[in-house]
Amino acid sequence: MNPSEMQRKAPPRRRRHRNRAPLTHKMNKMVTSEEQMKLPSTKKAEPPTWAQLKKLTQLATKYLENTKVTQTPESMLLAALMIVSMVSAGVPNSSEETATIENGP
């Protein structure tokens with residue numbers, strides 16, 4: 001091998017983005033109105049009752065106890081969000097307690 005072959009080659013340079021203006025221009029053209037955001041499947045929901053919130057808190061506490069996770073405000077919030085998302089997604093659960101949140105007390 002001659003010395004020129006032994007030299008380490010520099011990595012290829014990354015290409016710089018030319019002009020971001022076209023992307024910005026496209027985003028400016030996108031108009032999202034409230035009417036566009038509402039889907040036919042969107043339903044108006046009533047605010048939860050105190051009884052529903054209490055039941056949700058109880059279910060979240062029970063879930064954290066079953067999974068042996070320390071009960072902190074953060075873990076309670078995540079457990080509550082998990083329960084709400086499971087109920088709204090219609091995930092089947094053998095527990096009748098989860099259905100109580102969906103249907104009310």
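Each Cβ is built from the backbone N, Cα and C atoms, and glycine gets one as well.
What you see is the original sequence, not a version with the noted changes.
Swiss-Prot documents ARG13 to Ala as a published mutagenesis change and attaches the note Total loss of function and dominant negative effect; when associated with A-14; A-16; A-18 and A-20. Sequence-distant contacts (6 or more apart, same chain, Cβ under 8 Å) of ARG13 (mutagenesis position) do not exist in this structure.
Mutagenesis annotation in Swiss-Prot: ARG14 to Ala, described as Total loss of function and dominant negative effect; when associated with A-13; A-16; A-18 and A-20; the structure shown retains the original residue. Listed in sequence order, the same-chain residues six or more apart from ARG14 (mutagenesis position) with CB atoms under 8 A from its CB number zero; the list is none.
What Swiss-Prot says about the mutagenesis result for ARG16 to Ala is this: Total loss of function and dominant negative effect; when associated with A-13; A-14; A-18 and A-20.
Among the mutagenesis entries in Swiss-Prot is ARG18 to Ala, noted as: Total loss of function and dominant negative effect; when associated with A-13; A-14; A-16 and A-20.
One entry in Swiss-Prot concerns the mutagenesis experiment ARG20 to Ala. Its note says: Total loss of function and dominant negative effect; when associated with A-13; A-14; A-16 and A-18.
Where Swiss-Prot documents LEU53 to Ala as a mutagenesis experiment, the accompanying text is: Exclusive nuclear localization; when associated with A-56 and A-59. DSSP assigns LEU53 (mutagenesis position) to a helix.
Annotation of the mutagenesis experiment LEU56 to Ala in Swiss-Prot: Exclusive nuclear localization; when associated with A-53 and A-59.
Of all Cβ atoms in the shown protein chains, 21 besides its own fall within 10 Å of the Cβ of LEU59 (mutagenesis position). Here the residue is the original one, while Swiss-Prot reports the published mutagenesis LEU59 to Ala with the comment Exclusive nuclear localization; when associated with A-53 and A-56.
Considering only the mutagenesis positions LEU53, LEU56, the Cβ with the fewest other Cβ atoms within 10 Å is that of LEU53. Taking only the Cα positions, the spacing between LEU59 (mutagenesis position) and LEU53 (mutagenesis position) is 10 angstrom.
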